[in-house]
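Each remark here refers to the structure printed beneath this line.
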Amino acid sequence: MESGFTSKDTYLSHFNPRDYLEKYYKFGSRHSAESQILKHLLKNLFKIFCLDGVKGDLLIDIGSGPTIYQLLSACESFKEIVVTDYSDQNLQELEKWLKKEPEAFDWSPVVTYVCDLEGNRVKGPEKEEKLRQAVKQVLKCDVTQSQPLGAVPLPPADCVLSTLCLDAACPDLPTYCRALRNLGSLLKPGGFLVIMDALKSSYYMIGEQKFSSLPLGREAVEAAVKEAGYTIEWFEVISQSYSSTMANNEGLFSLVARKLSRPL
């Protein structure tokens, strides 16, 4: 299986951040499968970070890609956020938004949606500025390494977040389990692990470019998380899938887990 799995080098050479953003995060067609999934993710992130008490000083977002939607509610609950990705072009795309460069992707429809969820305490521009102020570092990461962020010195995090990343980064189940343990090395004991990802997806498309995904069901994910030294506090599955031209997933899952004080 691994021989046919999209390599890291392919992400560096063929992953186009702008195409990805245009395909999956344009809120223009609110009724598309992609928009429905994005709204679901935003609602769950709001629930986790604004209603359920997942908060603290430091949140590390693993595999941010070129996106910021996953941090719009988190910036209300964490003083500092570190964004990370494997591909340089995704980090560059994030920097464009952080620096308000004119060619940065327009997240304002998504930001407005989150502000509505949060009761319109602030307007979109203020929310964007709050997130920009919260993001303290933009770092390279590789979840398959025992030190996912290399030698960068960071205090143990209160929360590690990963959305739509691990399935694409791990070619097999043992690698997936190791990646979860590697993420645990970034967390303080009792710290939160928040993951959202597709279920049973073997690929996703960006235009004509196909990228591999590790097709895991709920039971495999739950077992891997527990084996990696966490206790699961919340696990939700929805049946909504991406458009058939975009991916072959069978729903998505969201989970909140906590790192055990003593490793298994």
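Including glycine, each Cβ sits where the backbone N, Cα and C put it.
Just so you know, the substitutions we noted aren't modelled in this structure.
Since the structure is predicted, the reported quantities are computational estimates derived from the model, not experimental observations.
Quick look at what Swiss-Prot lists:
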MUTAGEN   Arg18 to Lys  Has no effect on N-methyltransferase activity
MUTAGEN   Tyr20 to Ala  Loss of N-methyltransferase activity
MUTAGEN   Tyr20 to Phe  Decreases N-methyltransferase activity
BINDING   Tyr20, Tyr25, Gly63, Tyr69, Asp85, Asn90, Asp142, Val143, Thr163  S-adenosyl-L-methionine binding site
MUTAGEN   Arg132 to Lys  Loss of N-methyltransferase activity like its citrullinated counterpart
MUTAGEN   Arg181 to Lys  Has no effect on N-methyltransferase activity
MUTAGEN   Asp197 to Ala  Loss of N-methyltransferase activity
BINDING   Asp197, Ser213  nicotinamide binding site
MUTAGEN   Ser201 to Ala  Has no effect on N-methyltransferase activity
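In this structure the C-alpha atoms belonging to Arg181 (mutagenesis position) and Asp197 (mutagenesis position) are separated by 17 Å. You'll find the Cα of Asp85 (S-adenosyl-L-methionine binding site) roughly 21 Å from the Cα of Ser201 (mutagenesis position). On a Cα basis, Arg18 (mutagenesis position) lies 20 Å away from Ser213 (nicotinamide binding site). Around Ser201 (mutagenesis position), the C-beta neighbours below 8 angstroms that are at least 6 residues distant in the chain are Asp167, Ser213, Pro215, Ala247, Asn248, Asn249, Glu250.
Counting only the Cα atoms, the space from Thr163 (S-adenosyl-L-methionine binding site) to Arg18 (mutagenesis position) is about 18 angstrom.
Less than 8 angstroms from the CB of Arg132 (mutagenesis position) sit Leu98, Lys100, each of them six or more residues away in the same chain.
Of the recorded residues, Gly63 (S-adenosyl-L-methionine binding site) and Asp197 (mutagenesis position) place their C-alpha atoms 12 Å from one another. Tyr20 (mutagenesis position) sits 16 Å from Asp197 (mutagenesis position), taking the CA atoms of both as reference points. Figure note: comparing Cβ neighbours within 10 Å for the recorded positions Arg18, Asp142, the maximum is reached by Asp142. According to DSSP, Gly63 (S-adenosyl-L-methionine binding site) is assigned to coil rather than to any helix or strand. Straight-line distance linking the Cα atoms of Asp197 (mutagenesis position) and Asp142 (S-adenosyl-L-methionine binding site), rounded to a whole number, equals 17 Å. Neighbour count (other Cβ atoms within 10 Å of the Cβ, all protein chains): 22 for Tyr20 (mutagenesis position).
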